[in-house]
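Enquirer: Not my notes, these are from Swiss-Prot:
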ACT_SITE  TYR146  active site, proton acceptor
ACT_SITE  TYR156  active site, proton acceptor
BINDING   GLY13, SER19, ILE20, GLN40, ASP64, VAL65, ILE92, LYS163, ILE192, ARG193, THR194, LEU195, ALA196  NAD(+) binding site
BINDING   ALA95  substrate binding site
MUTAGEN   GLY93 to Ser  Diazaborine resistance
MUTAGEN   GLY93 to Val  Triclosan resistance
MUTAGEN   TYR146 to Phe  Large impact on catalysis, with kcat and kcat/Km for DD-ACP decreasing by around 50-fold compared with wild-type
MUTAGEN   MET159 to Thr  Triclosan resistance
MUTAGEN   LYS201 to Glu  Little activity toward DD-CoA and DD-ACP
MUTAGEN   LYS201 to Ala  No effect on substrate reduction
MUTAGEN   PHE203 to Leu  Triclosan resistance
MUTAGEN   ARG204 to Glu  Causes a further reduction in kcat/Km for reduction of DD-ACP without affecting kcat/Km for the DD-CoA substrate
MUTAGEN   LYS205 to Glu  Causes a further reduction in kcat/Km for reduction of DD-ACP without affecting kcat/Km for the DD-CoA substrate. Has a larger impact on substrate reduction
MUTAGEN   SER241 to Phe  Produces temperature-sensitive phenotype
Amino acid sequence: MGFLSGKRILVTGVASKLSIAYGIAQAMHREGAELAFTYQNDKLKGRVEEFAAQLGSDIVLQCDVAEDASIDTMFAELGKVWPKFDGFVHSIGFAPGDQLDGDYVNAVTREGFKIAHDISSYSFVAMAKACRSMLNPGSALLTLSYLGAERAIPNYNVMGLAKASLEANVRYMANAMGPEGVRVNAISAGPIRTLAASGIKDFRKMLAHCEAVTPIRRTVTIEDVGNSAAFLCSDLSAGISGEVVHVDGGFSIAAMNELELK
């Protein structure tokens, strides 16, 4: 019996088998969780249904987090099969491509700023608000962040601001929902080659640098993140809330390791 046996968890953001969300879903399935999934549009529906079936689930629901009505409809549909459940994984982030290249001050626009914060940060609390009455005591909400929330990363630009907003969201949500027995955390994952990451200029160079200077001398995998996510959504982490847990091989704690390469 796995340490998530008896838990019902909704997973968003599965786009391919390279997705961090897929690694999370795999780990949660292995540990006995019953899973449900969302997809953004019809283009992704068949793919997500296939992945869900591989992980023992037939609950696959459409949800566009840019629309409150879509979020409400999704949870209404979920409530027909799960009147109560035990949390969700928010693995959603987006900024227009022209915002993720070059000088931040020159690249950022009012519209790009709004879109990045709406999709990448506000959607997390919007989902929590919509399903609050459905969450069992002991539930856990989890989102995915990145070091760009704390440091200026080349080409990450407005997404760094959106992730900083998301991390603040985690703290405020944890404080607000804690009395109901709901925990809220984030994982700040190291760079991983995913479809989303491919939109960041020079991402391969970032990966190579990270691998060379990270204390464990490798980049993390979706399995690494998945295992940590399963723990954070389980009762094993019952005392952890409002935290941003770095799953990056120690990259975020090191300085000047590049000197060893010269």
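Quick reminder: no glycine exception, Cβ is built from N, Cα and C everywhere.
The structure displayed is predicted, hence computed values, not measured ones.
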Enquirer: C-alpha of SER241 (mutagenesis position) to C-alpha of GLY13 (NAD(+) binding site): distance in Å?
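Expert: About 22 Å separates the two Cα atoms.
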Enquirer: Among the mutagenesis positions MET159, ARG204, which residue has the fewest other Cβ atoms within 10 Å of its own Cβ?
Expert: ARG204
Enquirer: Given the recorded positions GLY93, TYR156, MET159, ARG204, find the one whose Cα is closest in space to the Cα of ASP64 (NAD(+) binding site).
Expert: GLY93
Enquirer: Three states by DSSP: which one describes ASP64 (NAD(+) binding site)?
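Expert: In three-state terms, ASP64 (NAD(+) binding site) counts as coil.
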Enquirer: Tell me, how many other CB atoms lie within 10 A of the CB of ILE192 (NAD(+) binding site), whichever protein chain they belong to?
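Expert: Result for ILE192 (NAD(+) binding site): 23 neighbouring Cβ atoms inside 10 Å.
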Enquirer: Using DSSP and three states only, what is ILE92 (NAD(+) binding site)?
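Expert: Looking at the DSSP assignment, ILE92 (NAD(+) binding site) belongs to neither helix nor strand, so coil.
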Enquirer: Please name which of the mutagenesis positions listed here, GLY93, TYR146, MET159, LYS205, is nearest in space to GLY13 (NAD(+) binding site), Cα against Cα.
Expert: GLY93
Enquirer: Of the recorded positions ILE92, GLY93, TYR156, MET159, which sits closest to ARG204 (mutagenesis position) by Cα distance?
Expert: TYR156
Enquirer: MET159 (mutagenesis position): which of the binding-site residues ILE20, ILE92, ALA95, ILE192 is the nearest Cα neighbour?
Expert: ALA95
Enquirer: On a C-alpha basis, identify the one among ILE20, TYR146, TYR156, ILE192 that is nearest to ALA95 (substrate binding site); the candidates are the recorded positions.
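Expert: Checking each of ILE20, TYR146, TYR156, ILE192 against ALA95 (substrate binding site), the shortest Cα distance is to TYR156.
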Enquirer: Between PHE203 (mutagenesis position) and ILE192 (NAD(+) binding site), what is the CA-CA distance rounded to a whole number of Å?
Expert: 9
Enquirer: I'd like the number of other C-beta atoms within 10 A of the C-beta of TYR156 (active site, proton acceptor), please.
Expert: 24
Enquirer: Please report the number of other Cβ atoms within 10 Å of the Cβ of GLY93 (mutagenesis position).
Expert: 21
